[in-house]
Amino acid sequence: MYILARVDRSILLNTVLLFAFFSATVWVNNNYIYHLYDYMGSAKKTVDFGLYPYLMVLALICALLCGGAIRRPGDLLVTLLVVILVPHSLVLNGANQYSPDAQPWAGVPLAIAFGILIIGIVNKIRFHPLGALQRENQGRRMLVLLSVLNIVVLVFIFFKSAGYFSFDFAGQYARRALAREVFAAGSANGYLSSIGTQAFFPVLFAWGVYRRQWFYLVLGIVNALVLWGAFGQKYPFVVLFLIYGLMVYFRRFGQVRVSWVVCALLMLLLLGALEHEVFGYSFLNDYFLRRAFIVPSTLLGAVDQFVSQFGSNYYRDTLLGALLGQGRTEPLSFRLGTEIFNNPDMNANVNFFAIAYMQLGYVGVMAESMLVGGSVVLMNFLFSRYGAFMAIPVALLFTTKILEQSLLTVMLGSGVFLMLLFLALISFPLKMSLGKTL
């Protein structure tokens with residue numbers, strides 16, 4: 001084990017690109033996107049003399065945390081946190097009607113910066129590889145078992161939702177409302193459907209792409225279709241797209257340059273602006289960039305207001321609160337929708353840093369960030385030491401979940417803990433101690 005801290009030309013290039021990306025985020029928000037969500041509280045970002053020096057320093061810190069390329073699971077997680085979470089939390093902070101005076105050195109922006117810094121530093125720990133690669137036969141047997149369990153759960157979901165199952169685009173929100181009753185959060189149906197699909201299919205699909213095995217490819221697509229028909233979820237299709245591109249690229253080159261990821265997102269921002277200028281409306285802005293950057297930045301402003309009004313929640317909405325005799329209250333995401341947006345049916349999903357801040361302030365953020373950091377170390381260890389390539393899609397699954405859910409929900413309800421356990425089982429040489437004994 002060793003710690004890598006290296007600065008080269010790629011870091012300088014990424015600093016420039018991240019600065020351009022952050023600056024473009026402010027420009028696009030103020031001129032093209034914020035008005036698409038102003039009915040919920042989004043606003044223009046205040047631009048003053050100190051903004052651009054701040055963005056340059058922020059870009060340098062983010063470039064140092066990301067490094068030059070995505071080579072390991074932890075690199076993927078940190079890079080996605082930087083290019084998705086930083087823009088709406090530390091660049092567009094204050095671009096809302098709930099906390100217009102929010103600064104990066106206070107409140108939820110500071111909590112998020114603190115958490116990303118912890119995870120980014122932990123990710124600098126490196127491990128020397130061993131001669132033996134991942135146990136192929138052991139891994140294949142586990143994948144077959146997962147695929148069988150996944151198919152059983154898909155059949156279960158289909159029959160439970162048969163009364164309203166549909167691929168109709170207009171009825172997606174109605175299906176979501178019905179699914180909340182049929183597959184209620186915290187119920188056996190809810191846990192089974194969530195873990196049996198959303199935890200399994202990214203790994204199965206990734207294996208199919210990487211090994212060119214059509215069965216797992218088709219199974220991943222079937223999962224996305226079932227989740228769309230039963231739950232009205234578009235998220236699985238985005239995950240399939242990301243996994244396919246990532247696995248194909250990794251299969252060919254073995255790494256992804258961070259500069260290319262930043263350039264791709266920068267081009268999306270500019271394409272959205274160009275589409276608006278040419279057609280007077282941008283589908284890209286409305287259906288992708290608004291959801292990726294403007295909606296979460298507005299919700300984080302609401303988080304700051306919530307904490308200032310109600311203080312810390314002390315995990316009263318979790319099983320921990322029930323075990324401590326406090327009683328289990330309404331989930332924070334729904335309480336945020338009720339108290340700040342006056343909509344009791346609104347599930348105001350925010351990232352796990354923000355949830356931890358609402359639960360226990362900076363102490364909660366530090367504790368949960370260390371848990372995520374520990375998971376990063378485990379995935380990096382298995383990947384570097386034992387060649388556990390499946391840690392890459394697990395890291396992608398982990399990241400996409402913590403961007404909009406609490407850590408406890410991600411680990412247990414979304415099955416990430418189970419996938420980490422599965423990853424360890426197919427990676428560690430389980431028969432080593434038995435062989436030595438004999």
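Positions of Cβ are set from backbone N, Cα and C atoms, glycine also.
Copied over from Swiss-Prot:
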MUTAGEN   Phe165 to Ala  Does not affect B-band LPS biosynthesis
MUTAGEN   Asp168 to Ala  Does not affect B-band LPS biosynthesis
MUTAGEN   Arg175 to Ala  Forms trace amounts of B-band LPS
MUTAGEN   Arg175 to Lys  Does not affect B-band LPS biosynthesis
MUTAGEN   Arg176 to Ala or Lys  Abolishes B-band LPS biosynthesis
MUTAGEN   Arg180 to Ala  Forms trace amounts of B-band LPS
MUTAGEN   Ala199 to Asp or Glu  Decreases B-band LPS biosynthesis
MUTAGEN   Arg290 to Ala or Lys  Abolishes B-band LPS biosynthesis
MUTAGEN   Arg291 to Ala or Lys  Abolishes B-band LPS biosynthesis
MUTAGEN   Asn380 to Ala  Decreases B-band LPS biosynthesis. Destabilizes the C-terminus of the protein
MUTAGEN   Arg385 to Ala  Decreases B-band LPS biosynthesis. Destabilizes the C-terminus of the protein
- Which of the mutagenesis positions Phe165, Asp168, Ala199, Arg290, Arg291 has its Cα nearest to the Cα of Arg180 (mutagenesis position)? Phe165
- Note on the structure: Candidates Arg290, Arg291, Asn380, Arg385 (mutagenesis positions); nearest Cα to Arg175 (mutagenesis position) turns out to be Arg291
- When you measure from the Cβ of Asn380 (mutagenesis position), how many other Cβ atoms are you left with inside 10 Å? 25
- Item | Among Phe165, Asp168, Ala199, Arg291, which are recorded as mutagenesis positions, the nearest neighbour of Arg385 (mutagenesis position) by Cα | Ala199
- Task: Please tell me which one of the mutagenesis positions listed here (Phe165, Asp168, Ala199, Asn380) sits closest to Arg290 (mutagenesis position), measuring Cα to Cα?
- Result: Asp168
- Message: Using a 10 Å radius around each Cβ and all protein chains in view, which of these mutagenesis positions has the most neighbours: Arg176, Arg180, Arg290, Arg291, Arg385?
- Response: Arg290
- Query: Per DSSP, to which secondary structure element type does Phe165 (mutagenesis position) belong, with helix, strand and coil as the options?
  - Reply: coil
- Message: Rank aside, I only need the closest one: which of the mutagenesis positions Phe165, Arg176, Ala199, Arg291 has its C-alpha nearest to that of Asn380 (mutagenesis position)?
- Response: Ala199
- Note on the structure: So Asp168 (mutagenesis position), by the Cβ count within 10 Å over all chains shown, scores 11
- Query: Can you tell me how far the Cα of Ala199 (mutagenesis position) sits from the Cα of Phe165 (mutagenesis position), in Å?
  - Reply: 21
